[in-house]
Amino acid sequence: MVKSKSPKGIYAARKLRLKRLKFRRSQRKYKTKILKLKEKYDPLGGAPMARGIVLEKVGIESRQPNSAVRKCVRVQLVRNGRVVTAFVPGDGGVNFIDEHDEVIITGIGGTLGRSMGDLPGVRYKVIMVNGVSLDALYKGKKQKPVR
């Protein structure tokens, strides 16, 4: 039998922990965090939400086997000037959004911050328009203020 190189004993916890720390660089999450890749490459800069100005409304075709034109908007972020595509959820949600409106976007909820479902290349969704939630606008609880 080959003897294990790991310490075994009542007081071995520190030694075992330090041994594990040597292999952390091979873990994807640790490497992303330590190299600050989220802040560098994420348009939102690691933040949960961002404010932006609507440049145009676009219809994006969904992937197979679905067939639909999903309503999206091109948004220029205020914080860094980057342009991203954001999905507008809900039935008739795009009717509440006009060009040059101020919107708040957040992640769409895909795995590892990527796109979700049948929307190719869309990582964000609109949650607020001119300071009013999109949900309140659908339900008729509030009206959209004019900027």
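Using N, Cα and C of the backbone, Cβ positions are placed for all residues, glycine too.
For all the noted positions, this structure keeps the original residue and models no substitution.
Quoted from Swiss-Prot for the published natural variant Val2 to Ser: In strain: MT-4. Of all the Cβ atoms in the protein chains shown, 4 others lie within 10 Å of the Cβ of Val2 (variant position).
Among the sequence features in Swiss-Prot, the natural variant Pro7 to Ser is noted as follows: In strain: MT-4. Secondary structure at Pro7 (variant position), taken from DSSP and collapsed to helix, strand or coil, is coil. Residues near Pro7 (variant position) in space but far in sequence (CB under 8 A, at least 6 apart, same chain), listed by position: Lys15, Leu16.
Look at Ala12 (variant position): DSSP puts it in coil. Taking a C-beta cut-off of under 8 Å and a sequence gap of six or more, Ala12 (variant position) has these contacts in its own chain: Ser6. Swiss-Prot lists Ala12 to Ser among its natural variants, and the accompanying note reads: In strain: MT-4.
Secondary structure at Val2 (variant position), as computed by DSSP, is coil.
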